[in-house]
Amino acid sequence: LRRKPGMDRSDLFNVNAGIVRNLVEQIAVTCPKACIGIITNPVNTTVAIAAEVLKKAGVYDKNKLFGVTTLDIIRSNTFVAELKGKQPQDINVPVIGGHSGVTILPLLSQVPGISFSEQEVADLTKRIQNAGTEVVEAKAGGGSATLSMGQVPG
């Protein structure tokens, strides 16, 4: 289920949690050694659901289950580059935490060669944390942030 205007990532939980659970149950049976990258929102909780399903099936490996939040890094690099008049590929903002609102934490103090005022840190952090909502509202619910998905045969 994709986000629509007025929804946040947690609104997707009821539908997406069931989808992730069903898919991971099948993975546990058909390809128990698979590396699993989860991008389904809310990533913070869908990864935990996947882990529990894999544990229940007796095939959980903490080194093979990933929550994909690279989008937050790309957005952070882009916003910092915009603000500082640089190219996004020349910026590297470490981002820790989850992929849901205030759990997204850009480590702006760790960006090499760039300093920020307290106001810039506050404004950038808020923009990065709310970027997903900004995209959904700009698209008026008319699409998904996902370019494509694929299934690799086991």
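Numbering starts at 1 and runs along the chain as displayed.
Each residue, glycine too, has its Cβ placed from N, Cα and C.
Just the original residues are modelled here, none of the noted substitutions.
Just so it is clear, the model here is predicted, and its values are computed rather than measured.
Sequence annotations record features per position, and here Swiss-Prot assigns active site, proton acceptor to His99.
When Cβ atoms from all protein chains are considered, those within 10 Å of Arg75 (substrate binding site) total 22, not counting its own. Taken from Swiss-Prot, the feature substrate binding site applies to Arg3, Arg9, Asn41, Arg75, supported by sequence analysis.
The NAD(+) binding site annotation in Swiss-Prot covers Asn16, Ile39, Thr40, Asn41, Met149. Look at Thr40 (NAD(+) binding site): DSSP puts it in coil. All protein chains included, Thr40 (NAD(+) binding site) registers 23 other Cβ atoms within 10 Å of its own Cβ.
In sequence order, Ala57, Val59 make up the list of same-chain residues 6 or more apart from Pro32 (variant position) whose Cβ falls under 8 Å from its Cβ. The natural variant Pro32 to Arg is recorded by Swiss-Prot, whose note states: In strain: WPP3.
The note that Swiss-Prot attaches to the natural variant Val111 to Asp is: In strain: WPP25. Counting every protein chain shown, the number of other Cβ atoms lying within 10 Å of the Cβ of Val111 (variant position) is 18.
Under DSSP, Glu137 (variant position) is assigned to a helix (H, G or I) in the three-state scheme. Annotation of the natural variant Glu137 to Lys in Swiss-Prot: In strain: WPP3; the original residue is retained in the structure shown.
Here Swiss-Prot describes Gly141 to Arg as a natural variant; the accompanying note says: In strain: WPP25.
Under its natural variant entries, Swiss-Prot includes Val152 to Ala with the note: In strain: WPP24.
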Proximal residue to Val111 (variant position) among recorded positions Asn41, Arg75, His99 (C-alpha distance): Arg75
Count of other CB atoms lying within 10 Å of the CB belonging to Ile39 (NAD(+) binding site): 17
